[in-house]
Amino acid sequence: MELRPYQWEVILPALEGKNIIIWLPTGAGKTRAAAFVAKRHLETVDRGKVVVLVNRVHLVSQHAEEFRRMLDKHWTVTTLSGDMGSRAGFGLMARSHDLLICTAELLQLALNSSEEDEHVELREFSLIVVDECHHTHKDTVYNTILSRYLEQKLKKAEPLPQVLGLTASPGTGGATKLQGAIDHILQLCANLDTCHIMSPKNCYSQLLMHNPKPCKQYDLCQRRAQDPFGDLIKKLMNQIHQQLEMPDLKQQFGTQMYEQQVVQLCKDAAEAGLQEQRVYALHLRRYNDALFIHDTVRARDALDMLQDFYDRERTTKTQMVRAESWLLKLFDDHKNVLGQLAARGPENPKLEMLERILLKQFGSPGHTRGIIFTRTRQTASSLLLWLRQQPCLQTVGIKPQMLIGAGNTSQSTHMTQKDQQEVIQEFRDGILSLLVATSVAEEGLDIAQCNVVVRYGLLTNEISMVQARGRARAGQSVYSFLATEGSREMKRELTNEALEVLMEKAVAAVQKMDPDEFKAKIRDLQQASLVKRAARAAHREIQQGQFLPEHVQLLCINCMVAVGYGSDLRKVEGTHHVNVNPNFSVYYTTSQNPVVINKVFKDWRPGGTIRCSNCGEVWGFQMIYKSVTLPVLKIGSILLETPRGKIQAKKWSRVPFSIPVFDILQDCTQSLSELSLD
């Protein structure tokens, strides 16, 4: 499989064993170029071993196809991802294959594992390929892995693998001035330990010929001239504000700023023990969500979301404070009027504009395939329903489906990773002609026939803009940005265009740097990064040592009943936090049906949802780990009562006490008879 001249140009330093970043536009063949580097590496390096890291599960199989096409049959290739379930250990798989394609999270777990079959060291690989390497920053999994690499490099302890980064959009890191953008690019190079960021120079004209940009159009609409449904929602929010008796609370309903305000109010109220204030804040957030949905899709979709929320409140809450009863009555008193307004209210101008775009594109001769990008799973689900209910869209042969993340929350729909793969394949095969997608499809998704991309009212950064645009792969493709005239989304898209130009200037400036100056700068940045990481680790250690675990009580976030102590908690696989006290079971009830988690795990499977037996608040779910059933707690459902007051932590990693790793023998032997066995 031959490379194009511009691909040859960008991989030359990598063929010499140097660490580089390949910067090519989406659709220009970064993966094929990387596969060729891997092939040459295995052919020339004694006992070479390659690992390809991706940040999305669906990219594992997509990349495997590309690498297998490039490699000779005698090179063994395997894939590992979070949806594989029971499998051999990561270490065993790595040691028995020449090339491994996996999600970065699995490599990180293997690096930290103490099990011989699972554990692996970076030195066991001779080449690391980092797909979408612009994510190598801050505390991402990519950067955690590469920080380990840098620590070993600066210690000069052992030979290290070659690094090859791939990106279409290094970004500006939030910078709006050239020097800030240059600093961001240099930091990315330092994090990946690269000596060059490579893009075509001599073969640039050939790149443009093979990879033309889609035609961009701004499709702008006006706001609803009248909005009785939205006005009534805001009136109800005003009534809740009156109950709160907080005149300083800003009433910028339907904005992200307002959402942040009520989220903070909810946290502050929980820590102050103000149950009713917390409940009002929670419900205000739901009404604000309804305004978001109403602005994006239809009033009936917003009302359906509110109805689902209040139905769940009724069926799950076994104990209610006065505020909850008042809020339920408020909704009940107005839901019929809201229903009438939703049924006869004006159509959303954004949907009318979207219909015109789709009719024009899909009504043209030829085979059209498109992707609509939207902000949330909820709006993706609502858009799909709307698409299926428009007779005129059916007449032009639109066959839509959703492509969303594999999460699981009570507030939104979700897809299994198997579902994702099937949808992507059906889109490739032409069984489906239109995807309604969240950001899960922005990066790496390679469908050559896709010729229409619509960004539907999105407020994102320049990287997301470049990535979404790059899904339009076919010739004469159209990239539509659909938003309300004068909206924040429109202003942000214009800013993104300016930032894309700034990014290109910053990369060019870094490429022109004197090699010695570049090396010195990278070395300084790497040393500074490790110092900062060590300082953060020391800070975390101090933070986690503030209190003894047995001095911290665990309270239900809703009813504030004490249900355990910090000393009851253990960590499983680094991310799940379980309560190992056998007496804890008296404080919760369990649903009969297991929760849906859209992965199959190696050592455990999910059980039922667990709820506070006093008030019905959802705390988490059961984990059946190596036949032992353990309750997993969500940090958002637990309030911590410390010797200095109540705390609602955002993450378990930020609680003010240490949580040891779960040891099945030590933690379960004494009370095994009392624990539930599968």
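Including glycine, each Cβ sits where the backbone N, Cα and C put it.
Every position carries its original residue.
On a predicted model such as this, the values are computed, not experimentally measured, just so you know.
The feature domain 'Helicase ATP-binding' is assigned by Swiss-Prot to 11-188, with sequence analysis given as support.
What Swiss-Prot records for L24, P25, T26, G27, A28, G29, K30, T31 is ATP binding site, and it gives sequence analysis as the kind of evidence. In the three-state DSSP reading, G29 (ATP binding site) counts as coil. The Cβ of G29 (ATP binding site) lies under 8 Å from the Cβ of L3, R4, Q7, each of which sits 6+ residues away along the same chain.
Here the residue is the original one, but Swiss-Prot notes a mutagenesis experiment at this spot, K30 to A: Abolishes IFNB1 production upon infection with various viruses. Note on K30 (mutagenesis position): other Cβ atoms within 10 Å of its Cβ, all shown chains, come to 27.
According to Swiss-Prot, the domain 'Helicase C-terminal' annotation covers 353-514.
Taking a C-beta cut-off of under 8 Å and a sequence gap of six or more, C612 (Zn(2+) binding site) has these contacts in its own chain: C556, N558, C559, V561, V563, Y587, Y588, W619. The Zn(2+) binding site annotation in Swiss-Prot covers C556, C559, C612, C615.
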Rounded to the nearest Å - Cα separation of T26 (ATP binding site) and C615 (Zn(2+) binding site): 51
Separation of alpha carbons, C615 (Zn(2+) binding site) and A28 (ATP binding site) (Å): 56
Average pLDDT across the domain 'Helicase ATP-binding' (11-188), rounded to a whole number: 94
Alpha-carbon spacing, P25 (ATP binding site) to C615 (Zn(2+) binding site), which is rounded to whole Å: 53
Sorted by sequence, non-C556, C559, C612, C615 residues with Cβ within 8 Å of centre, Zn(2+): Q319, I557, N558, M560, V561, S613, N614, G616, E617
Additional residues surrounding ATP, by Cβ distance to the L24, P25, T26, G27, A28, G29, K30, T31 centre under 8 Å: A168, N211, G470
